[in-house]
Amino acid sequence: MNIRDLEYLVALAEHRHFRRAADSCHVSQPTLSGQIRKLEDELGVMLLERTSRKVLFTQAGMLLVDQARTVLREVKVLKEMASQQGETMSGPLHIGLIPTVGPYLLPHIIPMLHQTFPKLEMYLHEAQTHQLLAQLDSGKLDCVILALVKESEAFIEVPLFDEPMLLAIYEDHPWANRECVPMADLAGEKLLMLEDGHCLRDQAMGFCFEAGADEDTHFRATSLETLRNMVAAGSGITLLPALAVPPERKRDGVVYLPCIKPEPRRTIGLVYRPGSPLRSRYEQLAEAIRARMDGHFDKVLKQAV
């Protein structure tokens, strides 16, 4: 038995499909299947109920999967401890980002991070919050950049910046010539929202409910770009995070207005596992991002007025 065998087993438990599990481990399906059989022979116990339709684990198999996850987490800690003895900001680093942050933040920070930490090998992964936190907990990811939510409190949270949200309206909307919009003016309005699973949806809904607004349930978007296009088409209005707002106050049929009294904001932070030996690496990364983004949103809000 070796570490790779345990990785195959955990991958199969996660995907419940031999081909997808093999793809995630970057091996052929026969290789993964053969190693699982060897593991069963070595342990003298059946781990799987093999059917033609789906992968079913035996009770012994599920117990071994749970223990394998624990072993793999500890192996990752050992590797982190070893790498900590060398240069802190070098080697591989797997970073997770949520879809409402990654595409808009990365252009601002990636060139700077490559220049500041040239020996750091960054691997970027995009997924929704609950998926990223599960991958962080399992050790697949080293750290995650997301909007801080209750679920992230189980990890170490390092705030990076507070990101304002702006109101996006179509160009011939009655408010199009305003300089800003008090949140109270949204009372009675129905706003377009992202679909379930996006933390931004919950945050935007919270601000809307406090203002007396509601969700337009006729449509739920899968991305911020879809929301933006729906606004441009005159189908409604929405709140967009400032990172996703262009430099111009008006572009492609959409007008962006700052909201006031109160200003809706979300906190973007870097999250990592408690007790990680690479704490100083994450703290240095967070400080570099924080310095790069300092003052950025003041410029965005001024341009929107």
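Even glycines carry a Cβ here, placed using N, Cα and C.
Database features (Swiss-Prot):
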| type | residues | note |
| --- | --- | --- |
| DOMAIN | 1-58 | domain 'HTH lysR-type' |
| MUTAGEN | Leu124 to Asp | Extremely sensitive to H2O2, almost no oxyS induction, probably destabilizes both reduced and oxidized homodimers |
| MUTAGEN | Cys199 to Ser or Ala | No activation following redox signaling |
| MUTAGEN | His218 to Asp | Increased sensitivity to H2O2, reduced oxyS induction, wild-type repression and DNA binding under reduced conditions, probably destabilizes the oxidized dimer |
| MUTAGEN | Phe219 to Ala | Increased sensitivity to H2O2, reduced oxyS induction, wild-type repression and DNA binding under reduced conditions, probably destabilizes the oxidized dimer |
| MUTAGEN | Arg266 to Ala | Partial H2O2 sensitivity, reduces oxyS induction |
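Structure with Swiss-Prot features highlighted.
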{"residue": "Leu124", "record": "mutagenesis position", "contacts (Cβ under 8 Å, 6+ apart)": "Ile95, Gly96, Leu97, Gly102, Leu106"}
{"residue": "Cys199", "record": "mutagenesis position", "contacts (Cβ under 8 Å, 6+ apart)": "Ile98, Thr100, Gln128, Thr129, Leu146, Ala147, Val149"}
{"residue": "His218", "record": "mutagenesis position", "contacts (Cβ under 8 Å, 6+ apart)": "none"}
{"residue": "Phe219", "record": "mutagenesis position", "contacts (Cβ under 8 Å, 6+ apart)": "Leu192, Met230, Ser235, Gly236"}
{"residue": "Arg266", "record": "mutagenesis position", "contacts (Cβ under 8 Å, 6+ apart)": "Ala147, Leu148, Asp162, Glu163, Met165, Leu200, Gln203, Pro241"}
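In the predicted model, the domain 'HTH lysR-type' (1-58) has a mean pLDDT of 88. For the domain 'HTH lysR-type' (1-58), the DSSP counts in helix, strand and coil order read 36 helix, 6 strand, 16 coil.
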